[in-house]
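See structure below.
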Amino acid sequence: MASELAMTAELPTSPLAIEYVNDFDLMKFEVKKEPAEAERLCHRLPAGSLSSTPLSTPCSSVPSSPSFCAPSPGGQPSAGPTAAPLGSKPQLEELYWMSGYQHHLNPEALNLTPEDAVEALIGAPHHHHHHHQSYESFRPQPFGGEELPPAAHHHNAHHHHHHHHLRLEERFSDDQLVSMSVRELNRQLRGFSKEEVIRLKQKRRTLKNRGYAQSCRYKRVQQRHILENEKCQLQSQVEQLKQEVSRLAKERDLYKEKYEKLAARGFPRETSPPAAPKTTAADFFM
C-alpha cells in the first residue's frame, strides 16, 4: 500500500518538507479502529464536487482533508477549469495540513502505519519544478482583487503627494526661486495645486527674507569694519598731533627759558641825546 501511495501521490522531498515532517513524532499516535463504513465514506465523493477531497469522518467536525485515498474505479475526473487532474501532485500545504491534523486521519481506512507514511514522504522522487511551484504557493499572495483598507489608501495617497511635492520643490533651485520674477514664477507654476503653489511661494519668501537679512548683516559688518578703520586712522592722527603739541611745548619752554636768562643779565640802557641850546631873540638878530 505504501508503494502504491508513493506512485500515485508523489510528494516533494525538499528540505523544508522533510524538516517539517521530522518535527512530529508519528510513533506516539495509536491506530484507531474504525468500522468498514468509514472506509466507504473515505472513498465516496460528494455529488457535483469538482475536487478529489472526500467527506470528513462522521465523528469529526474538522473540514475535509486533502485526499490520500485511491479514487474509485468508475469515477471520471471533472473537465472544469478548476478541477485538479487525476494524477496531480498534492501541494506542500497538504503536507502541512496532514502534519497539523494527524489525529483526525483514519489510518485504518488508509491501511497505513506511521512508518509507511514517513517512508512514503521520504522516498518520493524529487522534481525541481514541482518543488518550485510548491514553494511558491507559500509565498504571501498580493491583495489581487481585494480592496485595500482605508489606512493603506491614505498611506499611498500621502506617499504620492509627498513624492509629487518633492518633485515640485526639486524643479526649482534656491537661486532660481530668488532671482525669478513673480510673473515668470506664476507662469511656471501653472497646472499645480493651490496648496503646492502656496508652499513654494512661502519658501521663496523665506529665501528672499533670509537673503535680505544676510545682506543687511553683511552691510552692517562692512560698515563696522570701515568705521573701525577710520577710528584707527583718527587715533593715529591724534597721537601724531599730541606728539607735535608736546614738541612745540618743549620748544616754547626753551625759548621762554632763554628769554628769562637774558632778562636776568640786565642789558645797559641807552642815554638820551643832549638837549639843544635855547636861542634867544637877541642871538637871532645877531
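Counting begins at 1 with the first residue displayed.
A Cβ is built for glycine as well, from the same backbone N, Cα and C atoms used for every other residue.
The domain 'bZIP' feature in Swiss-Prot is assigned to 199-262; the stated evidence is sequence analysis.
Ser14 to Ala appears in Swiss-Prot as a mutagenesis experiment; the accompanying note says: Partially reduced phosphorylation and decreased transcription activation activity. Strong decrease in phosphorylation and in transcription activation activity; when associated with A-65. Does not affect DNA-binding in vitro.
Experimental mutagenesis is annotated in Swiss-Prot for Ser49 to Ala, with the remark: Reduced phosphorylation. Loss of phosphorylation, loss of ubiquitination, decreased transcription activation activity, decreased PCAF-binding and decreased induction of lens differentiation; when associated with A-53; A-57 and A-61.
For the mutagenesis experiment Thr53 to Ala, the note given by Swiss-Prot reads: Reduced phosphorylation. Loss of phosphorylation, loss of ubiquitination, decreased transcription activation activity, decreased PCAF-binding and decreased induction of lens differentiation; when associated with A-49; A-57 and A-61.
One mutagenesis experiment catalogued in Swiss-Prot, Ser61 to Ala, is accompanied by this note: Reduced phosphorylation. Loss of phosphorylation, loss of ubiquitination, decreased transcription activation activity, decreased PCAF-binding and decreased induction of lens differentiation; when associated with A-49; A-53 and A-57.
Here the residue is the original one, while Swiss-Prot reports the published mutagenesis Ser65 to Ala with the comment Partially reduced phosphorylation, transcription activation activity and decreased induction of lens differentiation. Strong decrease in phosphorylation and in transcription activation activity; when associated with A-14. Does not affect DNA-binding in vitro.
The mutagenesis experiment Thr113 to Ala is recorded by Swiss-Prot, whose note states: Reduced phosphorylation and decreased induction of lens differentiation; when associated with A-57 and A-272.
Annotation of the published mutagenesis Leu234 to Pro in Swiss-Prot: Abolishes DNA-binding; when associated with P-241; the original residue is retained in the structure shown. According to DSSP, Leu234 (mutagenesis position) sits within a helical segment.
What Swiss-Prot notes for the published mutagenesis of Leu241 to Pro is this: Abolishes DNA-binding; when associated with P-234. Leu241 (mutagenesis position) is surrounded by 10 other CB atoms, counting those within 10 A of its CB over all protein chains shown.
According to Swiss-Prot, the mutagenesis experiment Ser272 to Ala carries the following note: Reduced phosphorylation and decreased induction of lens differentiation; when associated with A-57 and A-113.
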Leu234 (mutagenesis position), number of other Cβ atoms within 10 Å: 10
On the 0 to 100 pLDDT scale, where does the domain 'bZIP' (199-262) sit on average? 93
Taking just the CA atoms, what is the gap between Leu234 (mutagenesis position) and Leu241 (mutagenesis position) in Å? 10
